[in-house]
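Annotated features, as they stand in Swiss-Prot:
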type    : residues      : note
BINDING : Asn82, Thr384 : Na(+) binding site
MUTAGEN : Asn82 to Ser  : Loss of amino acid transport activity. Loss of amino acid uptake activity. Reduces the amino acid affinity
MUTAGEN : Asn82 to Ala  : Impairs amino acid transport. Impairs the interaction of SNAT2 with the cotransported sodium ion
MUTAGEN : Cys245 to Ala : Does not affect cell membrane localization
MUTAGEN : Cys303 to Ser : Reduces amino acid transport activity of 75%. Significantly decreases alanine transport activity
MUTAGEN : Thr384 to Ala : Does not affect cell membrane localization. Eliminates the sodium-induced anion leak current. Inhibits amino acid transport activity. Reduces affinity for sodium ion
MUTAGEN : Cys401 to Ser : Does not affect alanine transport activity
MUTAGEN : Cys475 to Ser : Significantly decreases alanine transport activity
Amino acid sequence: MKKTEMGRFNISPDEDSSSYSSNGDFNYSYPTKQAALKSHYVDVDPENQNFLLESNLGKKKYETDFHPGTTSFGMSVFNLSNAIVGSGILGLSYAMANTGIALFIILLTFVSIFSLYSVHLLLKTANEGGSLLYEQLGHKAYGLAGKLAASGSITMQNIGAMSSYLFIVKYELPLVIKALMNIEDTNGLWYLNGDYLVLLVSFVLILPLSLLRNLGYLGYTSGLSLLCMIFFLIVVICKKFQIPCPVEVALMANETVNGTFTQVALAALASNSTAADTCRPRYFIFNSQTVYAVPILTFSFVCHPAVLPIYEELKSRSRRRMMNVSKISFFAMFLMYLLAALFGYLTFYEHVESELLHTYSAIVGTDILLLVVRLAVLVAVTLTVPVVIFPIRSSVTHLLCPTKEFSWFRHSVITVTILAFTNLLVIFVPTIRDIFGFIGASAAAMLIFILPSAFYIKLVKKEPMRSVQKIGALCFLLSGVVVMIGSMGLIVLDWVHDASAGGH
């Protein structure tokens, strides 16, 4: 048995306590958005972590060590919140603008509850299946196909997360440079071109960090990312009371440098009856962009590959205790997402872009507070991308050459290839909305709906197929298939419609 598997379980009838062997080598959680786990095994080589497990490890022989867990309840809540929150928060106002307040709250509630239910399935499957690694559960349940499905979904989700982070660099870094250098005319300036800047940041800053064999700053990155998002939320709430409605007023005020529009004229425009209609919130909206709402929400709630490592580190671990951690974390993120979406929508209404932070620059320009937010978010995402690259590279390494010794050449080639591929996506994919939509409808749906329920049905033997629990898991799996196929189909139709409209 590998160290990445649990040796034995001692589950009480109420499943409130468990004792198992743990992975002494494991020092790194699968980051879905931000890395979630502040592990105290930071000196172990991450390249030796078995992200894509092989049934035969060849030369490597492991002994099973008992590790009781040392992370407090509160820190576990913090770590799981880190794993949940990510760049998806920037797209939630766009989702609300295309669903309406009431429909968005309904969808947000259902997605958060379903995500929490899938955590319940995952924890129970881990107890019964005897493994704390997502891919290994897939291997135990369905062999190589299950392992590849889990690894592929995690890799796709991480590539989507990387792409969204680099999209933020592409959108926001030119605005920061423009504000710091006080540049008015941007025509022909290469250093204000987002495509050039994302390449520059990727290969000058991100690549050297990604080539490291250890990420000692992992825990700091996690904390910084969550703090940046909290700061972002505070600014969104404050700006709601500073930006006039309709936003055309702010646009004219922003574009007028010679005082052409007086305050009286601006007030008259704001009182226009037609403009006032745009400042009335809508509760149910159905349009061609509504289809992106569910994928954006599922993308925003993916944290499941990080749940098991956090569970492993939890002091006095039990499934019930970990579920309490999950409930608090999901409820906190539910409130954070709802507030960010609501105040962003009530600030810009139908003018919300797919990346909320960029909307502020388009409407009101840049002030000191927004500049600080942009700098904080840019630093956070730049430091997080190398963290996300690690599990992708490890999965590729263990898939292509699991028994070979470490090679700097192979390590570097895989890293550069991953980074180059992600940069191509960021340069040629039109908007961050497409990343949120595609990854949310595919990989996120797999990780939240399909895989946990499929693993549960296969590995939890003590419950018959006709039991309420198994029937519920089966219905959950089928709902995930419907969400995936339905969302992907509608998104592709929207892409085709946009392409045909652009061609005319």
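Note that Cβ sites are derived from N, Cα and C of the backbone, with glycine treated the same way.
For Thr384 (mutagenesis position), the nearest neighbour among the listed mutagenesis positions (Asn82, Cys401, Cys475), judged by C-alpha distance, is Asn82. Rounded to a whole number, the C-alpha distance linking Cys303 (mutagenesis position) with Asn82 (mutagenesis position) is 9 angstrom. Taking the Cα of Cys245 (mutagenesis position) as the reference point, the closest of the mutagenesis positions Asn82, Cys401, Cys475 is Asn82. For the mutagenesis positions Cys245, Cys303, the ranking by surrounding Cβ atoms (within 10 Å, all protein chains) places Cys303 first. For Thr384 (mutagenesis position), the number of other Cβ atoms no farther than 10 Å from its own Cβ, over all displayed protein chains, is 26. Contacts of Cys401 (mutagenesis position) defined by a Cβ separation under 8 A and a same-chain sequence distance of 6+ are given as Arg410, in order along the sequence. Of all the mutagenesis positions listed here (Asn82, Cys475), it is Cys475 whose C-beta has the fewest other C-beta atoms within 10 angstroms. Counting in whole angstrom, Cys475 (mutagenesis position) lies 29 from Asn82 (mutagenesis position) by their C-alpha atoms.
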